[in-house]
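Structure first, commentary second.
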Amino acid sequence: MQGLLILSVLLGAALGKEDFVGHQVLRITAADEAEVQTVKELEDLEHLQLDFWRGPGQPGSPIDVRVPFPSLQAVKVFLEAHGIRYRIMIEDVQSLLDEEQEQMFASQSRARSTNTFNYATYHTLDEIYDFMDLLVAEHPQLVSKLQIGRSYEGRPIYVLKFSTGGSNRPAIWIDLGIHSREWITQATGVWFAKKFTEDYGQDPSFTAILDSMDIFLEIVTNPDGFAFTHSQNRLWRKTRSVTSSSLCVGVDANRNWDAGFGKAGASSSPCSETYHGKYANSEVEVKSIVDFVKDHGNFKAFLSIHSYSQLLLYPYGYTTQSIPDKTELNQVAKSAVEALKSLYGTSYKYGSIITTIYQASGGSIDWSYNQGIKYSFTFELRDTGRYGFLLPASQIIPTAQETWLGVLTIMEHTLNNLY
């Protein structure tokens, strides 16, 4: 096994992958609003090249930041000088990446069917796209593959449609991996796709849903970014579009929707991880979904699955104004997190985006809700920060299983409350 690790490290170096040796993830606890604002000042210091995994929000809420080795001393001195508490969550980011690569290397095999596909390891874009083709070939009466667009770099953007027939039926949308480094989401999407085919005709609740509604599943919403996380930079978040006025690449695709676009909760700096882009829907990965959802016209639920933090969120993120359906969505969220917790005891918080975490503008579920899709929710999957975006592959199946119970709860409510 040690030999595999050495091989994977050497391979990464040979391929020119970005190195994170000595980088640490710090958990900062801002006790009051003044300390939150002080941390935001730190966030604005671009020369430190900080990567906020969980940004500043409510006082007392965890703030997780990856600090490059050359910036560690400066950041720690800054925090200590302001009396702001912090602790080290990840001692060395590269060591986790090496373990992840070793596990993937050891698990490599070409699946000949979806039954032999390894759901307990992370997969590349090509492997996931091959899986889609296998699934469609095995279940042609239930599953079809739609191409809804092409990414900035020209990759096909695929959606799996699960349907038992009929035209323009009420539908449920699920997307995963809009932030490319959140690998647990794409892996969960693959598991979901297989689960749909297994449970139809076997599980009465899911069968009732698919007998009346269609489900559209976008497993890799940001294919360029996802491919880049495998080839160059495991922690890449954004799209890969080029902004003519900047050397920095990419847009935060979950700040690019036409819902409070450009307001507080996104950045106008192309070098920021939360850069909103030049205009709403500038990213083809976003525009493809917008056009598809609008053209369809009969979506009743819109679920966007992210990681991490163990949260179930509903609109709004860009304004403190409560949505008209707050009472109902809050109850649905409560029921969903209770169902999710019932399997492994994983606890989720729930509420509106802006009151539960922080202000975020230009988000997908704010847009979908404003389009009249009442049941709009965002999941933030495991964990709460021990591994962050580098969740071990051993947690893929448990995460997918428990998340499925929450998703199924929302689907059932949608079916029973069609509007």
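Positions of Cβ are set from backbone N, Cα and C atoms, glycine also.
What Swiss-Prot records for Glu380 is active site, proton donor/acceptor, and it gives sequence analysis as the kind of evidence. DSSP assigns Glu380 (active site, proton donor/acceptor) to a strand. Sequence-distant neighbours of Glu380 (active site, proton donor/acceptor) (same chain, 6+ apart, CB under 8 A from its CB) are His306, Ser307, Tyr308, Ser309, Gln310, Leu311, Leu312, Leu313.
According to Swiss-Prot, the feature Zn(2+) binding site maps to His179, Glu182, His306, an assignment based on experimental evidence. DSSP gives His306 (Zn(2+) binding site) a strand state.
Look at Swiss-Prot and you will find His179, Ser180, Arg181, Glu182, Arg237, Asn254, Arg255, Ser307, Tyr308, Tyr358 tagged as substrate binding site, backed by experimental evidence. Following the DSSP three-state reduction, the secondary structure of His179 (Zn(2+) binding site) is coil.
What Swiss-Prot records for 121-414 is domain 'Peptidase M14'.
In Swiss-Prot, the entry for natural variant Ile289 to Val states: In allelic variant. The structure shown retains the original residue. A helical conformation is recorded for Ile289 (variant position) in the three-state DSSP classification. Sequence-distant contacts (6 or more apart, same chain, Cβ under 8 Å) of Ile289 (variant position) comprise Ile148, Trp173, Asp175, Glu218, Thr221, Ser364.
Glu338 (variant position) has a Cβ environment of 14 other Cβ atoms inside 10 Å. According to Swiss-Prot, the natural variant Glu338 to Ala carries the annotation: In allelic variant.
Of all the Cβ atoms in the protein chains shown, 19 others lie within 10 Å of the Cβ of Leu415 (variant position). Quoting Swiss-Prot on the natural variant Leu415 to Val: In allelic variant.
Within 10 Å of Glu182 (Zn(2+) binding site), as judged by C-alpha distances, the recorded positions found are Arg237; the full candidate list was Arg237, Glu338, Leu415.
Within the set of recorded positions His179, Glu338, Leu415, the entry lying nearest in space to Arg255 (substrate binding site) is His179 (CA atoms). Each of the binding-site residues His179, Arg181, Arg237, Arg255, His306 was ranked by the number of other C-beta atoms within 10 Å, and first place falls to Arg255.
The Cα of His179 (Zn(2+) binding site) lies closest to that of Arg237, out of the recorded positions Arg237, Glu338, Leu415. With respect to Glu338 (variant position), the closest of these recorded positions in Cα terms is Leu415, chosen from Arg181, Arg237, Leu415.
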